[in-house]
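Notes follow once the structure below has been shown.
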Amino acid sequence: MNQNLHKLSNETVAIVLTKLEPISAFLKDKSLFEIVINRPYQVMTEGIEGWKTIEAPALSFDELMGIAKVVASYSKQKISDKNPILSATLPGNERIQIVIPPAVEKDTISMTIRKPSSRNFSLEELANKGLFSVCEQVSFTPLNDYQSRFSELKHIEHSLATAYSNKDFVSFLNQAVKCQKNILIAGKTGSGKTTLSKALIAKIPDNERIITIEDTPELVVPQPNYVSMIYSKDGQGLASVGPKELLESALRMRPDRILLQELRDGTAFYYIRNINSGHPGSITTVHASTALAAFEQMTLLVKESEGGGDLERDDIRGLLISMIDIIVQCKRVEGKFKVTEIYYDPFKQRNIFGGN
């Protein structure tokens with residue numbers, strides 16, 4: 001039985017790879033970040049040198065629809081007029097987003113393929129590549145007041161604040177992960193959020209039990225004691241479970257940390273529940289334009305969620321400021337991943353907690 005299932009799985013992968021043959025060269029090209037198809041007979045790629053357009057005579061509308069259906073079958077999902085949007089992971093771990101009519105213009109199909117990094121970089125390696133070369137400190141409390149107010153902080157916060165004030169961001173983030181600070185990585189799509197989150201996750205001590213919650217497998221957890229939980233995006237997939245159900249399950253699985261892959265829609269509310277349940281040390285991502293704007297984005301996401309709709313906006317924002325210790329803003333600058341801002345303000349949190 002197991003051999004039959006293994007054979008069936010291999011056959012399914014072979015069918016997908018055969019269908020993807022017209023773009024296989026782009027999938028194998030390690031210099032590319034993104035592969036997009038906006039319409040039949042054309043492929044666009046993004047690499048270090050920017051966007052390029054390539055004619056693709058083999059990619060007719062029917063051929064693209066064939067790819068969409070095979071990918072849907074491979075990922076145990078459906079794509080049709082009634083379900084025109086598909087999020088999936090290809091056999092090579094590339095993330096693919098497919099949109100077909102009527103959700104896009106007639107006779108067109110949109111495919112966006114995000115290629116995973118060919119290797120995982122350590123925080124130190126990223127720093128040596130200039131990750132923090134343009135980084136600015138962001139806080140509600142004036143930075144000039146930090147040194148004079150160190151005596152207000154506990155020992156670990158004193159050490160963190162010292163590294164932060166000295167712009168020793170590698171030491172700062174290393175300490176932050178080890179002492180289970182809640183870290184939010186913000187930026188737009190393709191800004192390097194996942195690359196940085198992998199580097200930070202690698203800093204979690206090996207003796208901690210980690211539960212990850214994702215809609216597509218992307219996070220790399222090198223620690224031996226971890227469980228990767230997957231929820232069905234938009235109710236697709238074999239199991240109709242969402243982040244709420246997985247979080248409730250994770251809380252019963254003896255976790256030291258629960259890591260949500262990305263905060264959007266209802267997941268932002270469950271992020272608050274996770275932190276508030278006594279499981280700090282979260283490392284997660286959100287789409288936002290600046291570090292402080294991440295608070296506003298999170299407030300909107302929580303407010304729009306089913307669980308947070310009745311909460312007042314100011315209460316949500318205050319709760320987020322009290323719970324999120326660090327926000328790291330990522331951006332791609334001239335084709336290179338950069339951290340442009342780091343928010344850290346223990347004094348603001350201390351005021352919210354009443355000086356405790």
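For all residues, glycine too, the Cβ spot is worked out from N, Cα and C.
Computed from a predicted structure; not experimentally measured.
Neighbour count (other Cβ atoms within 10 Å of the Cβ, all protein chains): 23 for Lys193 (ATP binding site). Summarising the annotation, Swiss-Prot assigns ATP binding site to Gly187, Lys188, Thr189, Gly190, Ser191, Gly192, Lys193, Thr194.
Among the sequence features in Swiss-Prot, the natural variant Arg39 to Ser is noted as follows: In strain: ATCC VR-358 / Fuller / CIP 107027. Around Arg39 (variant position), the same-chain residues at least 6 positions away in sequence with a Cβ under 8 Å from its Cβ are Thr108, Ile109.
Long-range C-beta contacts of Thr53 (variant position), restricted to its own chain and to partners at least six residues apart, with a cutoff below 8 Å, comprise Gln42, Val43, Met44. DSSP classifies Thr53 (variant position) as strand under the three-state reduction. Quoted from Swiss-Prot, the note attached to the natural variant Thr53 to Pro states: In strain: ATCC VR-358 / Fuller / CIP 107027.
Within 10 Å of the C-beta atom of Thr195 (variant position) sit 17 other C-beta atoms, taking all shown protein chains into account. In Swiss-Prot, a natural variant is listed as Thr195 to Pro, annotated with the note In strain: ATCC VR-358 / Fuller / CIP 107027.
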Residue with minimal Cβ packing [other Cβ atoms within 10 Å] among the binding-site residues Thr189, Ser191, Thr194: Thr189
Query: Do any residues at least six apart in sequence from Lys188 (ATP binding site), in the same chain, have a Cβ closer than 8 Å to its Cβ, and if so which, in order?
result: His287, Ser289, Lys331
- prompt: On a count of neighbouring CB atoms within 10 A, which of the binding-site residues Gly187, Gly190 is highest?
  reply: Gly187
- prompt: Which residues, in sequence order, are found in the same chain with Cβ within 8 Å of the centroid defined by the Cβ atoms of Gly187, Lys188, Thr189, Gly190, Ser191, Gly192, Lys193, Thr194 at the ATP site, excluding those residues themselves?
  reply: Thr285, Cys330, Lys331, Arg332
Query: If you draw a 10 Å sphere on the Cβ of Gly192 (ATP binding site), how many other Cβ atoms land inside?
result: 21
